[in-house]
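Feature annotations, reproduced from Swiss-Prot:
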- CYS127, CYS130, CYS151, CYS154: Zn(2+) 1 binding site (BINDING)
- CYS142, CYS145, HIS160, HIS163: Zn(2+) 2 binding site (BINDING)
- 3-88: domain 'PB1' (DOMAIN)
- 550-595: domain 'UBA' (DOMAIN)
- ALA247 to Asp: In strain: BPL_7A, BPL_9D, BPL_10A and BPL_11E (VARIANT)
- VAL290 to Asp: In strain: BPL_3G (VARIANT)
- ARG444 to Ile: In strain: BPL_3B and BPL_8F (VARIANT)
- ASP542 to Glu: In strain: AfricaSlow, AfricaFast, FloridaFast, Florida1Slow, Florida2Slow, FrenchSlow, JapanSlow, Paris and WashingtonFast (VARIANT)
Amino acid sequence: MPEKLLKITYQGAGPQKKINAYLRMPSQNYTILRREIELYLFQERQLPKCDVRTFWIDADKDEIEIVNQNDYEIFLAKCESNMHVQVAPLAPVEEPKATKQEGSSANAEAPSVDDPSNFTIHDAVECDGCGLAPLIGFRYKCVQCSNYDLCQKCELAHKHPEHLMLRMPTNNGPGMVDAWFTGPGLGRRSGRRSRGHCPFQETNQADPAGEPARDSRRERRQARRHAGVLTQFVEMMTNLPLNTTTATAPAEPQKPKAAEQTESPPQAEPTVTAEKAAESEAKPTEPKKVNTDQSVPRTEDPVTTPRSTQPTTPVINLDNISQIVPPEYMSAGIEILNNFSEMFSKIIDTTEGGDSGIFAPSTTPSAENKKPEEQGQSSGQSGASSANQSAVPSAAPSANQSNVPSANQSATPSISGSIPDAQLETEPLNPKPSETTTETEQERRRSDSLDPEWQLIDNAYSANNSNLINLDTTNPTAAPQEPVRDFGQLGELLRQHMNEEARVEQASANTQTAQVDTVSTSTSTTSVTTNSVGTSPAAPDDKRTVPVYHTDESINKSIHAMMAMGFSNEGAWLTQLLESVQGNISAALDVMNVSQNRN
């Protein structure tokens, strides 16, 4: 039997060629085989001694390692016909390079002798990384942990890398670090960082005798607020008083001098602005104090009040706010401002004019100071307003005299009236508008609309509405009392009208079978409607005065019923609305409710 031979191939490290050789099959033991290979390569061949690994190549050209006796027996079974073992040196570990890196890091960790941080000693502070106590050098305090400190060597070694560390160069640092961390700066809160002064340095250099500035107090007040979605909107509302005082200041010299000496000019009374809403947010429990502050003339504020050198934040456009703030928050904020405006207007009217019985002076010049051209123009406007009031027909004359308020006598563009009841109590209308041209000492002012949600429908009426309403300031006690609105009667009218609509629908369903019955049913319905309104029996002359708004009888009756409830048909908007819903009052009220919510 021929002797078995084992072929070995050695590829050494470096540019030397690989070595191929045959060995007599030494043994079936892997340890003896490995000893024979090392003896041949490193003693007989004089090759550099190193650790080697043995493997063989299978039919798939893959390297199969031979590590123990089991691997060697598998090799003998697989390669019995052609035994070929590959020998290669193990990959050397780069120990010199690692030693060099350790030396460089040791040199970097060793601080310089002249470093001033070596002389800083933090008493009663222990390094949680190496246990150095007291801590010498820079102290690194973890912001997120309750009590975790590192020395500068441990921080350089990147211990505790997952949290934010704060460097403290001295021993007099604050105990609580969280108070000095806030969110992204908005408005005046970012002024502290933009001006570049440190809060620690500011406390050391602050003058105890000096009074803090106005902006600093506002910064502290705003710093207590949490940053949220409406932070930018709240800051805009707090800046509104500073912007409105400069805008209303040029209009004050136009007032009469006598009014300035005797009484203070009520700047906030003619129009309810967002300034009142901002004041009500700041002091909602002190409404009377706000009214007494308004009695002080505002012309002295720019002179006596010191202004800071910091520029005020400009008023943000509402279009930009609508892109930042969600629509539901925006609508809720506008509704809150409207409620505050209405509340403040009622408080001002009742406290200034209702209790004392003396109305506030007008902000517009009187008829004595007007030029002849302006007097002629005002007289023309008053004549046009009186003509406009008399030109609009009324659906129920007796209801206008007893139950319907006087605001319904004129054509109103709003659905439920734009002048509330509280304002009508303190601002009675002049019962004699034709005598306004003769009484030159009578002052005039605009009527306020405290409900900004309603929109004008008729442009012609909006031009006539610019006329001023005369106020009787000479004899306020003789003002007529406002008639009380009878909601019970209006509800009864609505109920009767709904019954009438049901009867009309039932009658129209039977028109194909009994036309004669339909005519009698409509006739009886008309008689019931005439009796339900509660008016006196119509005379032949009175029938001509009743206006016809629509050719359809049911729609025309619906229009008269809604006008009796206080709605206006100016511009035929009520006719178009009831025509679109086939005279159904319930559907018309639903449509108006949806349109009001959208506005």
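Along the chain as shown, the residues are counted starting at 1.
Even glycines carry a Cβ here, placed using N, Cα and C.
Excluding CYS142, CYS145, HIS160, HIS163 themselves, the residues of that chain whose CB lies within 8 A of the CB mean position for the Zn(2+) 2 site are, in sequence, VAL143, GLN144, TYR148, GLU162, LEU164, MET165. Least packed by the Cβ count within 10 Å, out of the binding-site residues CYS130, CYS142, is CYS130. When secondary structure is read from DSSP and collapsed to three states, CYS154 (Zn(2+) 1 binding site) falls in the helix class.
Those residues of the chain, other than CYS127, CYS130, CYS151, CYS154, with a C-beta within 8 angstroms of the mean position of the Zn(2+) 1 site C-beta atoms are ASP128, GLY129, GLY131, LEU132, LEU135, LEU150, GLN152, LYS153, GLU155, LYS159.
In this structure, the binding-site residues under consideration are CYS127, CYS145, CYS151, and the one with the smallest number of other Cβ atoms within 10 Å of its Cβ is CYS145. CYS151 (Zn(2+) 1 binding site) sits 11 Å from CYS142 (Zn(2+) 2 binding site), taking the CA atoms of both as reference points. The shortest Cα-Cα distance from CYS130 (Zn(2+) 1 binding site) to any of the binding-site residues (CYS142, CYS145, HIS160) is found for HIS160.
Neighbour counts of Cβ atoms within 10 Å were compared across the binding-site residues CYS154, HIS160, HIS163; the minimum falls on HIS163. Ranked by CA distance from CYS154 (Zn(2+) 1 binding site), the binding-site residues CYS142, CYS145, HIS160, HIS163 have HIS160 at the top as the closest.
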